[in-house]
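Enquirer: The feature domain 'TLC' is assigned by Swiss-Prot to 139-340, with sequence analysis given as support. A mutagenesis experiment is reported in Swiss-Prot for this position, ASN26 to Gln, and the note states: Reduced N-glycosylation. Annotation of the mutagenesis experiment HIS220 to Asp in Swiss-Prot: Strongly decreased ceramide synthase activity. What Swiss-Prot notes for the published mutagenesis of SER231 to Ala is this: Does not affect ceramide synthase activity. For the mutagenesis result LEU254 to Met, the note given in Swiss-Prot is Does not affect ceramide synthase activity. Under its mutagenesis annotations, Swiss-Prot gives LEU254 to Glu the following note: Strongly decreased ceramide synthase activity.
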Amino acid sequence: MATAAQGPLSLLWGWLWSERFWLPENVSWADLEGPADGYGYPRGRHILSVFPLAAGIFFVRLLFERFIAKPCALCIGIEDSGPYQAQPNAILEKVFISITKYPDKKRLEGLSKQLDWNVRKIQCWFRHRRNQDKPPTLTKFCESMWRFTFYLCIFCYGIRFLWSSPWFWDIRQCWHNYPFQPLSSGLYHYYIMELAFYWSLMFSQFTDIKRKDFLIMFVHHLVTIGLISFSYINNMVRVGTLIMCLHDVSDFLLEAAKLANYAKYQRLCDTLFVIFSAVFMVTRLGIYPFWILNTTLFESWEIIGPYASWWLLNGLLLTLQLLHVIWSYLIARIALKALIRGKVSKDDRSDVESSSEEEDVTTCTKSPCDSSSSNGANRVNGHMGGSYWAEE
């Protein structure tokens, strides 16, 4: 029975690590056991070290947000308070939780008769209640400051490492003598740190502020983790370092623009957004397809030829390019709105509520509906926070 149980597992294990899938023709795992010096060649078991490192990165993030990001936010005037709290009302709360967060005209009129409130005041209550669930600016600032710090540090490390790497200056070096390209210490740490960070993002996105592009980001993290893992196991790490560095250069600029927006430094935010947009378009729609995809699809075919995992890796790279196109469209929409409004006010991929609703709430708090009702209900007063940036 034990043998029977082991049989399917052995077949599954053999299929997962099939040399026909992972490696070019006439190359076996045994060929990649050496050399003895340095880190040798990439091995699948190296990936296991990523998970404790990802947990460590998440723990460092908690400390960073608590003891560095939060004091910085308070120092520049970001308040440690959430949005206005809607006045308690059991009937409206039950409707909000159980029935709808956006009552139609008929329901509003029914609630108006039931509570002896005018319709405008009930609309105000629902708007306040929806915004009550929004995260405070302080939380968003801390999250962005952590990502900005990591992306900036890893980009500086990556560009310093690549500057002395021959494939940075001649991309065809990514495929010369492939797959017999031993790992250096710098390359190993660069790869493992990036992979651990994206694993930490994969788990933390379920506890972070929820964005409208949650599903897109989930796919992005899956594709990124898949790309880094696959390229490491089959030793396409040279081209992998170029891809990671290319993405990090615009990521930290986006986070910097969001930080300026949260801090209400509008002119700085606009400037950083313009720089980010230019860098994003050049790197994601220019350098990535015409330099990276060109070498993975055509130059690698010419030098080493296609094999099973080659097809999968290029499929993931093309999926990533599709995401680049989607994000470029969203960035273009923001830029168009910025030209019309005269400033960058909100990312189309931002939190659940829209900017138009925020404006309605601000108007609501200034309208006569804030006065007490005839049955002696407490006065509705408060304010709405300013515009806020989104998560990439």
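Here the Cβ of each residue, glycine as well, is placed from N, Cα and C on the backbone.
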Enquirer: DSSP on HIS220 (mutagenesis position), three-state: which is it?
Expert: helix
Enquirer: Once near-sequence residues are set aside, which residues in the chain of HIS220 (mutagenesis position), 6 or more away, have Cβ atoms under 8 Å from its Cβ?
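Expert: Listed in sequence order: LEU320, LEU323.
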Enquirer: Using DSSP and three states only, what is ASN26 (mutagenesis position)?
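Expert: Its secondary structure by DSSP: coil.
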Enquirer: Please work out which residue of ASN26, SER231 has the most C-beta neighbours within 10 angstroms of its C-beta, and give that one of the mutagenesis positions.
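Expert: Of the mutagenesis positions ASN26, SER231, the highest Cβ count within 10 Å belongs to SER231.
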